[in-house]
Amino acid sequence: MLQNIDNRTVDTGQDDPFDGFCSLESERHYDVVPTVVCSLCCLFGLVYTFFGYRCFKAIMFLSGLLAGSAVIFLLCYKERIMDTQLSLELSAGIALGIGLLCGLVTMLVHSVGLFMTGLLLGLLLAIASLVGLEQFYHPPSAWIPVGLMMGSAMLFAVLTLQWQKLFTVVSTATFGAAILTVCTDYFIELMLLVQYVYDRLRLETSHPLCWYSWVILGMWPVLSVLGIVVQWKLTAEGFSHTDVIISRRQKRLQLLRIRQKDAKKRQNVASQEGTYRRKANPMKRYTGDILAPSYLQSLRERQTGTGTSMSSLSTNMQTIVDMDYECGSTVPLTATTPVIHV
């Protein structure tokens, strides 16, 4: 009897309960904490999408924070550490602390930040490819999504290091649009789209998406293209993160050069003060003051011939005779000769 009742209830032709869930009129209950978090994420998504490259350092910090926190949270909460299952609050605290360290590294070391930005872009594009592939082909092995995600992430990370501005703009716009899409999915259908994407990564079967889920998913490429155009034409035009680095280096070099010049000037002044000596006044010569050595020699012979000594001659002379062995001697022509009595 009960079996017949069960068969009758099954054969009544009722619709699948999931079909009723796709109706927008179904009641949904929102928690306070996820609602506040999604509201804040909407603000971050807008900044990422339209001002990503302009706020370069902030974006590098947030990229490292989100990536590090997500990876550590999944490892701590999903896996057993030292034979103990960590609680949700403890896992979130550990993930936040390590995420802050990762954010500081990506902000201070630009190459690491750019590499992380390229990784995020590659992962997002790989996830989008898996969602599109599921509509035509279900991957039989888990290595297919893993290989696709790893290859795409490494490819776009290298491309971001090569063409930094272009792929930074593309990555920030795409990631910001993904954040806005996830927040919209929470407010409309309580993360059904996110659960569907997560099932694609685990290769598990899930219910097909509702019609408005595809509308929400279509917001992602539209917002991405809009963000790329706005950044390239408005917010990121005329701005380059490399100019900021070069200008700071130039300022440091200019300060070093100024200090080196000041030090050289001080050394030169000190050396000049130590070696400065007053020069002697040059000897004044007049026309006709130079006498031939032969004339002086004959004058001496005349003086010695009369018996006058050199000492008496020096006392009677009114002018001192200067001897110069290189250019001759110089004496004034007005010098008076001693009187010799015969």
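Here, residue 1 is simply the first one shown, and the rest follow in order.
Glycine is treated like the rest: Cβ placed from N, Cα and C.
One entry in Swiss-Prot concerns the mutagenesis experiment T168 to P. Its note says: Very weak enhancement of lrp6 phosphorylation; when associated with A-171; A-172 and R-174. The Cβ neighbour count for T168 (mutagenesis position), using a 10 Å radius and every protein chain shown, is 24.
Note on S171 (mutagenesis position): other Cβ atoms within 10 Å of its Cβ, all shown chains, come to 31. S171 to A appears in Swiss-Prot as a mutagenesis experiment; the accompanying note says: Very weak enhancement of lrp6 phosphorylation; when associated with P-168; A-172 and R-174.
The DSSP secondary structure for T172 (mutagenesis position) is helix. Annotation of the mutagenesis experiment T172 to A in Swiss-Prot: Very weak enhancement of lrp6 phosphorylation; when associated with P-168; A-171 and R-174.
Sequence-distant contacts (6 or more apart, same chain, Cβ under 8 Å) of T174 (mutagenesis position) comprise L121, L124, L125, S224, G227. According to Swiss-Prot, the mutagenesis experiment T174 to R carries this note: Very weak enhancement of lrp6 phosphorylation; when associated with P-168; A-171 and A-172.
Long-range Cβ proximity for T172 (mutagenesis position), meaning a same-chain Cβ under 8 A and a gap of 6 or more residues, is found for Y48, T49, G52, Y53, I59, T117, G227, Q231.
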